[in-house]
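See below for the structure under consideration.
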Amino acid sequence: MFKNAFANLQKVGKSLMLPVSVLPIAGILLGVGSANFSWLPAVVSHVMAEAGGSVFANMPLIFAIGVALGFTNNDGVSALAAVVAYGIMVKTMAVVAPLVLHLPAEEIASKHLADTGVLGGIISGAIAAYMFNRFYRIKLPEYLGFFAGKRFVPIISGLAAIFTGVVLSFIWPPIGSAIQTFSQWAAYQNPVVAFGIYGFIERCLVPFGLHHIWNVPFQMQIGEYTNAAGQVFHGDIPRYMAGDPTAGKLSGGFLFKMYGLPAAAIAIWHSAKPENRAKVGGIMISAALTSFLTGITEPIEFSFMFVAPILYIIHAILAGLAFPICILLGMRDGTSFSHGLIDFIVLSGNSSKLWLFPIVGIGYAIVYYTIFRVLIKALDLKTPGREDATEDAKATGTSEMAPALVAAFGGKENITNLDACITRLRVSVADVSKVDQAGLKKLGAAGVVVAGSGVQAIFGTKSDNLKTEMDEYIRNH
């Protein structure tokens, strides 16, 4: 049961990365366009704002497509089925909800009582994915043969969406009310506590690759903002981009991603044994620059996560504290994907107290460096370069990586599902005991996570390319 649950949660987390991947361009367009910079012609600002806003307005549909593709090995039919399912489900609720709630349709629409948001998109995507996996090989009588196989999937998905829409018309209002209550509490009533908890739990979920699921309600659901054109935005990211002065509560990520973790990487480098310091320095400086520029932190985190869990617990606590600090000091900036220098500069149009970020950030860096340096020495933690015995990894060329990786995962017969997100290979295997974790690390994995039949190998931003190479190798050999 646990094996299947973790494998499915892995797929959910991975599938959410496709819609999240459109946020950078949408965020830049909406953020820059809404900022109304004096050096940018008004018509250009308007076009950019409308273009970016259109993506955020259709996020439920984009999430529906992403979830469907994530559970069907990127089969395009499931994406079409997800679009059909979402459209039918929404319209079904629009008709049935007024009958259930005994309220005019206009009042239901104005109060968003039947608005399922991105969660509705995820539900629609799940319907399409389930129907695809269940019916894509279905055989029908000869006179209905045209609708057999994959063509049947959008049809059955649409029918299932009608049933789902009717059911949601009854159960969604109380669920939506609870979500709205939490949204109001987190966004407006007590954001200090809410985002402190968010930051801590989000880091705790990183080792399992499940943080993408936790991010969705905070990034795309909480709070509500209506701009001058009457467009409604939900979620901290879209609201900030649209110019909501109460948004930007996710800004704490800049403190530990641009300053804290890079300082921790330097502390690990300085703590390495003299004979290993040059080698470790190259790795850590590269990881620190990645975190500082892009906000991608896994290369640093996985270097100490398993060998020194006490450091990771402290890091999770400091990450959680970063969000309340920014909120209490009135520091706001925007993020579209992660909290790196690129986001910090490009999305600063609606920011507040931008000058405080480097000041507080340097203070955070000092805290991180001091804690890591002291604890590594005092507890003799085996961070990179301090191992009792090290074995040099053999350099492996790009052309050799695919077969070596397949072999490390136990051979192609042992691989039951192959996928990747931004920083990690996500592989389901038949027999975990056949996976060579040491071999994966020699090939460059910053860490390996095993839970049930799911194996995650953290290779950084090249993971998706490695997945493509492995997929081609498996098909051709």
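Cβ from N, Cα, C; glycine included.
The feature domain 'PTS EIIC type-1' is assigned by Swiss-Prot to 1-388, with sequence analysis given as support.
Swiss-Prot gives this note for the published mutagenesis C204 to S: Destabilizes the protein structure; when associated with S-326. For C204 (mutagenesis position), applying a Cβ distance below 8 Å and a minimum sequence separation of six or more within one chain yields A316.
DSSP classifies C326 (mutagenesis position) as helix under the three-state reduction. Looking at Swiss-Prot, you'll find the mutagenesis C326 to S noted as follows: Destabilizes the protein structure; when associated with S-204.
Per-residue pLDDT, averaged over the domain 'PTS EIIB type-1' (399-477), rounds to 83. What Swiss-Prot lists as domain 'PTS EIIB type-1' is 399-477.
Cβ neighbour count for C421 (mutagenesis position): 23 (other Cβ atoms within 10 Å of its Cβ, all protein chains included). According to Swiss-Prot, the mutagenesis experiment C421 to S carries the following note: Unable to be phosphorylated and to catalyze the phosphoryl exchange between glucose and glucose 6-phosphate at equilibrium. Remains susceptible to CdiA toxin from E.coli strain 3006. Still allows binding to Mlc. Derepression of Mlc targets becomes constitutive, i.e. independent of PTS phosphorylation.
Per Swiss-Prot, active site, phosphocysteine intermediate is recorded for C421, and the stated evidence type is sequence analysis.
Secondary structure from DSSP puts T423 (mutagenesis position) in coil. Among the mutagenesis entries in Swiss-Prot is T423 to A, noted as: Decreases Mlc binding.
Counting Cβ atoms from all protein chains shown, R424 (mutagenesis position) has 29 others lying within 10 Å of its own Cβ. Record note (Swiss-Prot) on the mutagenesis of R424 to K: Cannot bind Mlc. Cys-421 can be phosphorylated in vitro.
Annotation of the mutagenesis experiment R426 to A in Swiss-Prot: Still allows binding to Mlc. Cys-421 is weakly phosphorylated in vitro. Around R426 (mutagenesis position), taking its Cβ as the centre, 22 other Cβ atoms fall within 10 Å, counting all chains.
Here the residue is the original one, while Swiss-Prot reports the published mutagenesis V449 to Q with the comment Interaction with Mlc is hardly detectable. According to DSSP, V449 (mutagenesis position) is assigned to a strand segment. A 10 Å cutoff on Cβ-Cβ distances gives V449 (mutagenesis position) a total of 21 other Cβ atoms nearby, all chains included.
Here the residue is the original one, while Swiss-Prot reports the published mutagenesis A451 to F with the comment The complex with Mlc shows much weaker association than the wild-type.
Among the mutagenesis entries in Swiss-Prot is Q456 to A, noted as: Decreases Mlc binding. Interaction with Mlc is hardly detectable.
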Chain-internal residues near T423 (mutagenesis position), provided their CB is under 8 angstroms and they sit 6+ positions away
I296, E298, P299, I458, F459, G460, T461, S463
Between the Cα atoms of R426 (mutagenesis position) and A451 (mutagenesis position), find the distance and write it as a whole number of Å.
11
Mutagenesis positions C326, A451, Q456: which have a Cα within 10 Å of R424 (mutagenesis position)?
Q456
For the mutagenesis positions C326, A451, which Cβ has the most other Cβ atoms within 10 Å, all shown protein chains included?
C326
Distance check, please: Cα of V449 (mutagenesis position) against Cα of Q456 (mutagenesis position), rounded to an integer number of angstrom.
5
